[in-house]
Amino acid sequence: MDSQEYIPQYKLILVGDGGVGKTTFVKRHLTGEFEKKYIPTLGVEVHPLKFQTNFGKTQFNVWDTAGQEKFGGLRDGYYIKSDCAIIMFDVSSRITYKNVPNWYRDITRVCETIPMVLVGNKVDVKDRQVKSRQIQFHRKRNLQYYDLSARSNYNFEKPFLWLARRLSNQPNLVFVGEHAKAPEFQIDLNIVREAEKELEQAAAVAIDEEDIEN
């Protein structure tokens, strides 16, 4: 019976400076807002995001900080028993990228070597402060990276898909059907192409140890 179907569930911690778009990102999912649960002792909201795949359903229980990061760091209880993580920064704010190593350090201190994705949100903005060629932290730490625009759904599913493949050990896993709400607007394709071109070029050159993160 369908009610007895086994659905793999993963705890996903979503971290990054306040205002980078973490909650907006989660709420783009069709079920992201309606089924959330609040954990007052940790000050977090847990959003169960379900995805249909060619191997059946899978679910990420996304822990969103609910603004707690503004009060200086997160409690270890937020990180404990996490299966994977997304670190988010805002490409229109250089300081949010400079703080990425701090978030990475906090995760690895508690969780060690869980799969992680670094995402640069708000790539739809015209005044991009963190250029694609400057984003190198993921290369130094062997993380996956994606440009993202939560409001336009650009690359919305890619972080989840990459993590689902890693966690299930199914490299051929794909998502089936729609999982995101209709986009708020259409992203400028010229901006997308230029950023993708820069990322490709950056990946082909040696890592610059003097880039803008520490």
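Placed from the backbone N, Cα and C atoms, the Cβ positions cover glycine too.
Those substitutions? Not in this structure, it's all original residues.
Residues annotated as GTP binding site in Swiss-Prot, with similarity to another entry given as evidence: 17-24, Gly67, 121-124, 149-151. For Thr23 (GTP binding site), other Cβ atoms within 10 Å of its Cβ number 20. Thr23 (GTP binding site) carries a helical DSSP state (H, G or I).
Swiss-Prot lists 6-170 with the feature domain 'Small GTPase Ran-type'.
The annotation that Swiss-Prot gives for the naturally occurring variant Pro40 to Ala reads: In strain: IT04.
The Cβ of Glu196 (variant position) has Ser132, Asp147 as same-chain neighbours under 8 Å, each 6 or more residues away in sequence. Glu196 to Gly appears in Swiss-Prot as a natural variant; the accompanying note says: In strain: IT04.
The number of other Cβ atoms within 10 Å of the Cβ belonging to Asp124 (GTP binding site), over all protein chains shown, comes to 23. Neighbour count (other Cβ atoms within 10 Å of the Cβ, all protein chains): 20 for Asp17 (GTP binding site). For Ala150 (GTP binding site), the same-chain residues that are 6 or more apart in sequence and have a Cβ closer than 8 Å to its Cβ are Gly21, Thr24, Phe25, Arg28, Asn121, Lys122, Phe156.
Between the binding-site residues Gly19, Gly21, the minimum number of other C-beta atoms within 10 Å of a residue's C-beta occurs at Gly19. Other C-beta atoms found within 10 angstroms of the C-beta of Lys122 (GTP binding site) number 25, with every protein chain shown included.
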